[in-house]
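If you check Swiss-Prot, you get these features:
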type	residues	note
DOMAIN	136-242	domain 'Calponin-homology (CH) 2'
DOMAIN	729-764	domain 'EF-hand 1'
MUTAGEN	Asp742 to Ala	Abolishes cross-linking activity and reduces calcium binding by 55%; when associated with A-744; A-746 and A-753
MUTAGEN	Asp744 to Ala	Abolishes cross-linking activity and reduces calcium binding by 55%; when associated with A-742; A-746 and A-753
MUTAGEN	Asp746 to Ala	Abolishes cross-linking activity and reduces calcium binding by 55%; when associated with A-742; A-744 and A-753
MUTAGEN	Glu753 to Ala	Abolishes cross-linking activity and reduces calcium binding by 55%; when associated with A-742; A-744 and A-746
DOMAIN	765-800	domain 'EF-hand 2'
MUTAGEN	Asp778 to Ala	Decreases sensitivity to inhibition by calcium; when associated with A-780; A-786 and A-789
BINDING	Asp778, Asp780, Asn782, Thr784, Glu789	Ca(2+) 2 binding site
MUTAGEN	Asp780 to Ala	Decreases sensitivity to inhibition by calcium; when associated with A-778; A-786 and A-789
MUTAGEN	Ser786 to Ala	Decreases sensitivity to inhibition by calcium; when associated with A-778; A-780 and A-789
MUTAGEN	Glu789 to Ala	Decreases sensitivity to inhibition by calcium; when associated with A-778; A-780 and A-786
Amino acid sequence: MSEEPTPVSGNDKQLLNKAWEITQKKTFTAWCNSHLRKLGSSIEQIDTDFTDGIKLAQLLEVISNDPVFKVNKTPKLRIHNIQNVGLCLKHIESHGVKLVGIGAEELVDKNLKMTLGMIWTIILRFAIQDISIEELSAKEALLLWCQRKTEGYDRVKVGNFHTSFQDGLAFCALIHKHRPDLINFDSLNKDDKAGNLQLAFDIAEKELDIPKMLDVSDMLDVVRPDERSVMTYVAQYYHHFSASRKAETAGKQVGKVLDTFMLLEQTKSDYLKRANELVQWINDKQASLESRDFGDSIESVQSFMNAHKEYKKTEKPPKGQEVSELEAIYNSLQTKLRLIKREPFVAPAGLTPNEIDSTWSALEKAEQEHAEALRIELKRQKKIAVLLQKYNRILKKLENWATTKSVYLGSNETGDSITAVQAKLKNLEAFDGECQSLEGQSNSDLLSILAQLTELNYNGVPELTERKDTFFAQQWTGVKSSAETYKNTLLAELERLQKIEDSLVEFAKRAAQLNVWIEAADDHVFDPINVDSVQGVQEIQEKFDAFLHDQSQQFAELEALAALTQQLRELGRSENDYSVISYDELSAKWNNLLAGIEERKVQLANELTTQTNNDVLCQSFSVKANEISDYVRVTLDAISQNTSSDPQEQLNNIRAIITAHAEKKPELDELYTIASQLEEAQVVDNKHTQHSLESIKLKWDKLNTLAKKNEQVVEGEILAKQLTGVTAEELSEFKACFSHFDKDNDNKLNRLEFSSCLKSIGDELTEEQLNQVISKIDTDGNGTISFEEFIDYMVSSRKGTDSVESTKAAFKVMAEDKDFITEAQIRAAISDSKQIDYLLASMPAVEGGFDYNSFAEKLYQ
């Protein structure tokens, strides 16, 4: 579309204004030189340096990329100059610009007003029209661009191209918006207009390569700065930052690709770190569980049991959760790699989920064996404690007996009558019988206990043996020696003694023996029942039955003593000085023993019932736990095999698994009920299974967690495929721009409005490209673009493609079409410092910069 003709009549107030004329001359001269310098040329006086047409032709060739033909390079005469300038004016008109009132003669005659009018027309066509289609639309689009970029800046409100820029803040805001590293806007003195203008002009010239087309005086020494000069200068900002935006867009595309690969690499690194730490913990814990050094006391073993219980309650569950989370991370990583068509992640040996599960199973086996070893050791220590108590009780009783007898035997009293001497001899005979009975029974019991302690690997057996042997060798032998001495003394005095009351002696002897048996029998009747199985109860029952058989034989001895007592009473001897116990006392002990026997029978029956019931519960727990464990294992296999290439099919499969898992919950509740019954029964070990409630619950939760995380990953991947790649901020920007150019609010843009809208947001299309876009998105063919069609175009044009070609293309834009990219270009296009560091560390260095092509190839291998 052609430019509107530029009036050059004397009514043009802007050209008549001398100050504006001076400003335009300066600005237009700088603009021309910004292009002529590409050819190594320049002008100094805009009204004289174009009079021969040579530099004017150079300017037109640079800005239009189209040569001006047949220009006389060595004009000699005025007619030659007019011909050259005429060719230039025709060249301008050939690009769709109508020149009204501007002739070659006026330019050759150095008419400043005509020259400035011509240059303004050129600026409109080649510098500002590419922002829109015609002057009004171009001005509006450029103004909208300034307003959007300076929105939110303190005391900056752009409403025109003259007074709105007079304080310099708008220029500073435009620079800060795009290059915040160049200006600290908050530190500016908002009232220092000259300082702000000078700062903006200097930075634009030095850092942005925008020539200084205006001076501070051009903006401040007039009430209203020249609009054309300001527009020309602002257009330089637009074109500079538009080029930067392309590089930034390419940088964002590269950034998205890098985010994906960096996240995958970080996920791999995190998995390996956590997996290594977990496997190390499992190995260390398994080594400690394989130790069997539990100490040599019940308290020590119970301390180990408490520590093991606390470990299973507090230390192990988080590690079990870590197993589940690592498997979820591993499967999620594989799913993401598969969905983006990358090679699967291969973990080092020993760190795959299956290998970790195997290591975990070995740990649980070690736990089971550790718990069993503790149970056996506690049982052993309890047996040792009972045997030691019994051993000490027997030996203490012997020591007390020996001490008592030593006092008696050491008196050496013979009595004052034959009866008394005979009584002492009889008493000594009773002592001898009791001594032999005690020695035989006690020594047998002590040896039996020592044998049992030896079998239990009790390390104190030598000390106990030495104590026993020392007692019998010293104190016991001393008592026997004293008895023998005392007996000889009595016999020496007994020549006149006669046998007195053999029956009393017989009673004393037999009663003492029976009394010893009754006291020894207490151990079979009153010892506590300490078992944890049906077999244990049966073993005690067998020993008890053997004892009952012996008891029936001892009962015959009691009846014989009863008959002997009756005979003594009939003879008038109710007292028996030779006996240590009376029949009534012996009978009372016997009756007490009988009561204990009956109670023992009840205890054994109850214990058998209890252990039988506990065993039934253990078997029920084992069956249910095995069922749930098998179900979890099969379901986990199903999840790991859910590898369909269709994400929706994967999602349907995993959701079906989650639903079925929820329906299985009552079976877990049933297991909890059985476990509660076992806990109430104080059953801590189950020989029918190695599963515990905690291990089943851990497997159950692991399945639940893995399924849900798998669901989340697949849902996320489906959603990722549906995303457009356009941010909410960009969508809001598209809507605001569309509404601005939709003047009649009919939710449609005509061709001119659509083109202006695209250019206001930085999309510059040629006429051919614009025609192709409209024919593609105007689906109803009505010649207008609806908001929905506009958004579809913006989304499709900004949706990144994840391929090696698209990534290379993005890098090429950032590198300004070179085959290598510099660090400065990377930092100019990408703002994320982590992404910048990653690129600088990963890209191969080449002469002049970095090889982005080989880097992109490596990314997609």
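Positions of Cβ are set from backbone N, Cα and C atoms, glycine also.
Feature annotations (Swiss-Prot) mapped to structure.
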residue	record	Cβ contacts under 8 Å, 6 or more apart
Asp742	mutagenesis position	Lys748, Leu749, Glu753, Phe787
Asp744	mutagenesis position	none
Asp746	mutagenesis position	none
Asp778	mutagenesis position	Thr784, Ile785, Glu789
Asp780	mutagenesis position	none
Asn782	Ca(2+) 2 binding site	none
Ser786	mutagenesis position	Asn747, Lys748
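Listed in chain order, the extra residues whose Cβ falls within 8 Å of the Cβ center of the Ca(2+) 2 site residues Asp778, Asp780, Asn782, Thr784, Glu789 are Lys748, Ile777, Thr779, Gly781, Gly783, Ile785, Ser786. Take the CB of Thr784 (Ca(2+) 2 binding site) and look out to 10 A: across all protein chains shown you find 17 other CB atoms. Secondary structure at Glu789 (mutagenesis position), taken from DSSP and collapsed to helix, strand or coil, is helix. Glu789 (mutagenesis position) counts 19 other C-beta atoms within 10 Å of its own C-beta, drawing on all protein chains shown.
Look at Glu753 (mutagenesis position): DSSP puts it in a helix. The residues of the domain 'EF-hand 2' (765-800), classed with DSSP into helix (H, G, I), strand (E, B) and coil, number 23 helix, 2 strand, 11 coil.
Other Cβ atoms within 10 Å of the Cβ of Glu753 (mutagenesis position) number 21 in total over all chains.
If you take every residue in the domain 'EF-hand 2' (765-800) and average the pLDDT, you get 81.
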